[in-house]
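Heads up, the thing below is written out as structure tokens.
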Amino acid sequence: MDSFPLLAALFFIAATITFLSFRRRRNLPPGPFPYPIVGNMLQLGANPHQVFAKLSKRYGPLMSIHLGSLYTVIVSSPEMAKEILHRHGQVFSGRTIAQAVHACDHDKISMGFLPVASEWRDMRKICKEQMFSNQSMEASQGLRRQKLQQLLDHVQKCSDSGRAVDIREAAFITTLNLMSATLFSSQATEFDSKATMEFKEIIEGVATIVGVPNFADYFPILRPFDPQGVKRRADVFFGKLLAKIEGYLNERLESKRANPNAPKKDDFLEIVVDIIQANEFKLKTHHFTHLMLDLFVGGSDTNTTSIEWAMSELVMNPDKMARLKAELKSVAGDEKIVDESAMPKLPYLQAVIKEVMRIHPPGPLLLPRKAESDQEVNGYLIPKGTQILINAYAIGRDPSIWTDPETFDPERFLDNKIDFKGQDYELLPFGSGRRVCPGMPLATRILHMATATLVHNFDWKLEDDSTAAADHAGELFGVAVRRAVPLRIIPIVKS
């Protein structure tokens, strides 16, 4: 307790010096007045992506925000996003790293946070050319088909008993099963099981601790003290998940040593084992276990959120639901599971998913970037060390880009070639440039196929339609922005 006055004094001095030094700069992007010490933090509210979108209408597409002592520039237009992510992509390739990400040295090992150097390039090459190649995705689609059948069986049981389906819960378990099948040829969880809840606790523990507001991220002087216990809790959850992944990998390595001529499996783990045994890259086993942690946590949270929003929008817009059902019926017929190879024949399904990503980007501010050197953008100075947040939410709802941006209208994409693969800066749910999400090929397959399975096989009605509009409008900010109220809808077998 005796050290507290000294700590408080140092904290105040550091924050004041930082504040005054930034006030002296005359060529920063405009923004709201920052108060000493706290900056603009008191203005953010529960949904900062919405607040930033409103403020950008006043201050412009490049906006200065002070989050404590962390100077941040908010990017809110496709033109400025292209400047940051493409034209000056090398300068803005750094990462602002939250304290929680230091757990188990994840910040030093994960491809998502490694500097753009040799290790990062090797990991990127493996992801692009081997793990997420078209050949790899096609080889593992049979595994995913089995897990979609389990989703179908679960919903059928709910329909038979007249129970509502918690779409978030069903989407979460299905996403974990689809990912564990693709990564490990195994089933991570089952519906309504104890193992499900244990695995869910670990995954959500990691996602929650990474997304929780942490004073030490905004005031780095506090990091050694970990005042909220974020780092300590992150070490626990990261450690549990890494232990599970390492168990899968060690089991496969041992199996390959014992029986080197055994038939190969069509999962990612087989690719990883081959790479490790070939010793082709200067990478260690932990690079791959941390990559799989990123895939599990990022993929489960974003896909779960997007599937729930897709079903929420379709239930609230029955004419769009009917059109999608008709398209699925015309292509899949009486087949219960729509084949992944049928995707090019399903333009309306693709349009629905694009529209969901436009209105509800799962990570509305994307992963933070950091300026590696001073850089001028659009006539403004962005100093070295600045955190960069791309407001995909604001871009997706900008009326100068989209007609009736608050309206769910998949038809807007039927004659529009805009895609979310990183080349069109109007739609950036997976980012763009050298830091684009490496798991996008798997994530998009999961999202399209899970949504198609739910829509194709059942009609749906709300469990309680008295609060439907308010529930649909509410958002809960985190690593991914969820519905504030979980979507519960009753499945009805189509007659």
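Counting starts with 1 at the first residue shown.
Note: Cβ is positioned from N, Cα and C throughout, glycine not excepted.
Asp301 (mutagenesis position) falls within a helix when secondary structure is assigned with DSSP. Experimental mutagenesis is annotated in Swiss-Prot for Asp301 to Glu, with the remark: Acquires ferruginol monooxygenase activity; when associated with S-303 and F-479.
Here Asn303 (mutagenesis position) comes close to Ala171, Thr175, Ala443, Ile446, Leu447, Ala450: these same-chain residues lie at least six apart in sequence, with C-beta atoms under 8 angstroms from its C-beta. Mutagenesis annotation in Swiss-Prot: Asn303 to Ser, described as Acquires ferruginol monooxygenase activity; when associated with E-301 and F-479; the structure shown retains the original residue.
For Cys437 (heme binding site), the count of additional Cβ atoms within 10 Å of its Cβ stands at 23 [all protein chains shown]. Summarising the annotation, Swiss-Prot assigns heme binding site to Cys437 and lists experimental evidence as the type of evidence.
In the three-state DSSP reading, Val479 (mutagenesis position) counts as coil. According to Swiss-Prot, the experimentally introduced change Val479 to Phe is described as follows: Acquires ferruginol monooxygenase activity; when associated with E-301 and S-303.
When the Cα atoms are compared, Val479 (mutagenesis position) and Cys437 (heme binding site) turn out to be 14 Å apart. Here Asp301 (mutagenesis position) comes close to Ile203, Ala207, Pro362, Val479, Ala480: these same-chain residues lie at least six apart in sequence, with C-beta atoms under 8 angstroms from its C-beta.
DSSP assigns Cys437 (heme binding site) to coil, not to a helix or a strand. Val479 (mutagenesis position) has a Cβ environment of 21 other Cβ atoms inside 10 Å.
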